[in-house]
Amino acid sequence: MFLVIGAILASALFVGLLLYHLKFKRLIDLISYMPGPPVLPLVGHGHHFIGKPPHEMVKKIFEFMETYSKDQVLKVWLGPELNVLMGNPKDVEVVLGTLRFNDKAGEYKALEPWLKEGLLVSRGRKWHKRRKIITPAFHFKILDQFVEVFEKGSRDLLRNMEQDRLKHGESGFSLYDWINLCTMDTICETAMGVSINAQSNADSEYVQAVKTISMVLHKRMFNILYRFDLTYMLTPLARAEKKALNVLHQFTEKIIVQRREELIREGSSQESSNDDADVGAKRKMAFLDILLQSTVDERPLSNLDIREEVDTFMFEGHDTTSSALMFFFYNIATHPEAQKKCFEEIRSVVGNDKSTPVSYELLNQLHYVDLCVKETLRMYPSVPLLGRKVLEDCEINGKLIPAGTNIGISPLYLGRREELFSEPNSFKPERFDVVTTAEKLNPYAYIPFSAGPRNCIGQKFAMLEIKAIVANVLRHYEVDFVGDSSEPPVLIAELILRTKEPLMFKVRERVY
């Protein structure tokens, strides 16, 4: 009996290995035409990444593309997993410009325990329906109301910066921690309509849970040792993730239930109008309110549906904005002439009274600040790598891409290609001035918010928040970089772009 069972299991194992071998051999044969670095058995190119410090990943991707790619296309094997890196805007347009490649790459699975099937990771009909529902949340009338929240968060940020200015003086301090708490405050209030006061209570359970889950996501997505669920679930990191997820999900769920009950009591549970004249006009609405008053196929969204999207909004609008702001202040601190122009524009538009709120209309008049933000996002895109999964064999501009391939597109690499941007390592905000520049920009060469149908739905929100915080900081302080400005920061391209070492700044109060 046991011999029979053993024979059956051995046969099944043999058949499974044979099928896997044939599938793997097919991949190798189909992609044999594409250039790539020399490979090792079993690990492929994994030895270039396993056990190496995170900042080496950026160098390695640039090195591979510059050394081995042909027409800006390159294959990279991570074990049996085939990845194709693309750096040609024409190829990028095919991948991002249609819904043919709508599925995110496998690395995004690490987000599912927190975001479930929120807009970032959902696909197909569910993604299309949710996108349609969420779009009105970024209508200009609602964005106008969010500026009040940005103003409040900026005031708390200035208070903390002043404390550090007095405490550290010329030695400087890291702006990132305060900026990160500021964006957490603003995103939480705009998403859920509640204040968590992260800037005054950084040790709260919710704030710590957000920090924990961000750390977990970085490690899971870019450490091959945490990629496999069976082994990952046995690690202390998995236990920390579970604890943090319980805090985050319970907090969001509680707010959803409370707000749904409030709307019922107010008699306002009808579907909100999407008409331009009505959206956001009646009351200050949080992102949560839009979802609570929305329907899919004439049915209201469940609490789980809403939690997925609120958590996604929290995730997408928190660390990304912090990263953009940190690199913005680095750029203008190391380019005093640009900082001077930003300050003069802000003072000209907003006036000399530092207590004057910076309104939506005023923010839209900050044209040079806008150019500096765009140039910062070219050099330091908050999301340095985008991924798509190929579900069936296809051709992209004559190149055969087999089913099962992960396509990698790096906004960071695209933004530093000399063929696309003159002097790509130089901070030149004027290159984005469509009135004065002769430089013609391929729309798929500059993709800090991705591009196409799955572009970042909140990019106008993000730009508005960045400019609001910048305007408030620069009219109060002159920002100087503490360090060697001749050496660019060493970058770590994880889920969100960051630096190997914290960027340190000192600030001087502006008197006028």
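Cβ coordinates come from backbone N, Cα and C, glycine included.
Taken straight from Swiss-Prot:
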- GLU170 to Asp: In strain: CAM-2, CAM-3, CAM-8, CAM-12, CAM-41, CAM-44, CAM-48 and Berkeley (VARIANT)
- GLU316, CYS456: heme binding site (BINDING)
- SER426 to Ile: In strain: CAM-8, CAM-44, CAM-48 and Berkeley (VARIANT)
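What Swiss-Prot annotates, mapped onto the structure for a quick look.
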{"residue": "GLU170", "record": "variant position", "contacts (Cβ under 8 Å, 6+ apart)": "LYS506"}
{"residue": "GLU316", "record": "heme binding site", "contacts (Cβ under 8 Å, 6+ apart)": "LEU120, CYS456, GLY458"}
{"residue": "SER426", "record": "variant position", "contacts (Cβ under 8 Å, 6+ apart)": "none"}
Three-class DSSP secondary structure - GLU316 (heme binding site): helix
